[in-house]
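Participant: Have a look at this one before I ask anything.
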Amino acid sequence: MEQRITLKDYAMRFGQTKTAKDLGVYQSAINKAIHAGRKIFLTINADGSVYAEEVKPFPSNKKTTA
């Protein structure tokens, strides 16, 4: 059964070091993403594997009129 959880909640539960290891990134990247308030969700699969997806508006860059 898949479980979906925010990056912040996963890191609070398991620690930033384990979170980084599970996602294949550095701990500093986890810390920076959390402090920046990025909307990142982790899916935990039944086999224990974890992957992350970021949700952000499209288009992400709002163009200003000149």
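Including glycine, each Cβ sits where the backbone N, Cα and C put it.
Below are the features listed in Swiss-Prot for this protein:
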type	residues	note
MUTAGEN	ALA33 to Trp	Loss of dimerization; when associated with D-58
MUTAGEN	PHE58 to Asp	Loss of dimerization; when associated with W-33
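How about a rundown of where these features are and what they're close to?
Facilitator: If you take the C-beta of ALA33 (mutagenesis position) and look for same-chain residues 6 or more apart in sequence within under 8 angstroms, you find LEU7, ILE40.
Take the CB of PHE58 (mutagenesis position) and look out to 10 A: across all protein chains shown you find 5 other CB atoms.
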